[in-house]
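S.K.: Structure in structure tokens, see below.
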Amino acid sequence: MKKALQVAMFSLFTVIGFNAQANEHHHETMSEAQPQVISATGVVKGIDLESKKITIHHDPIAAVNWPEMTMRFTITPQTKMSEIKTGDKVAFNFVQQGNLSLLQDIKVSQ
């Protein structure tokens, strides 16, 4: 009987101890990593609003280890394109999402 009581008490305190430890573990809200916003400069070579693409010959972009080249960027709903035209020198920001370069902001530069 004494042995059974010892086993029962040990089991009870073990369960209480584990519950106390579990309650001390705080689950922090994990925020999703925000994509890196990359800044660049270049010259607009073409705009296709129907397919939501803009072609820019950009300077080297160190943040993504890209050399100077001409490439297409996807125009997003937040991109204000009203003052941009082919031939403009521009400063722009984009995020890389897989194979897509999503244009976030673009402005005519001097």
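Here the Cβ of each residue, glycine as well, is placed from N, Cα and C on the backbone.
Every residue here is the original one, so none of the noted swaps is modelled.
Model, not experiment: these values are computed from the prediction.
Quick paste of what Swiss-Prot says about this protein:
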type	residues	note
MUTAGEN	Asp48 to Asn	No change in copper resistance
MUTAGEN	Met69 to Ile	Loss of copper resistance and strong decrease in copper binding; when associated with I-71
MUTAGEN	Met71 to Ile	Loss of copper resistance and strong decrease in copper binding; when associated with I-69
MUTAGEN	Arg72 to Ala	Wild-type Cu(+) binding, 50% decrease in Cu transfer from CopA; when associated with 45-A--A-57
MUTAGEN	Phe73 to Tyr	No change in copper resistance
S.K.: At the level of the C-alpha atoms, what whole-angstrom distance separates Phe73 (mutagenesis position) and Asp48 (mutagenesis position)?
M.R.: 10
S.K.: Enumerate same-chain residues with a sequence separation of six or more from Asp48 (mutagenesis position) and a Cβ-Cβ distance below 8 A; give 'none' if the list is empty.
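M.R.: The answer is Ile54, Thr55.
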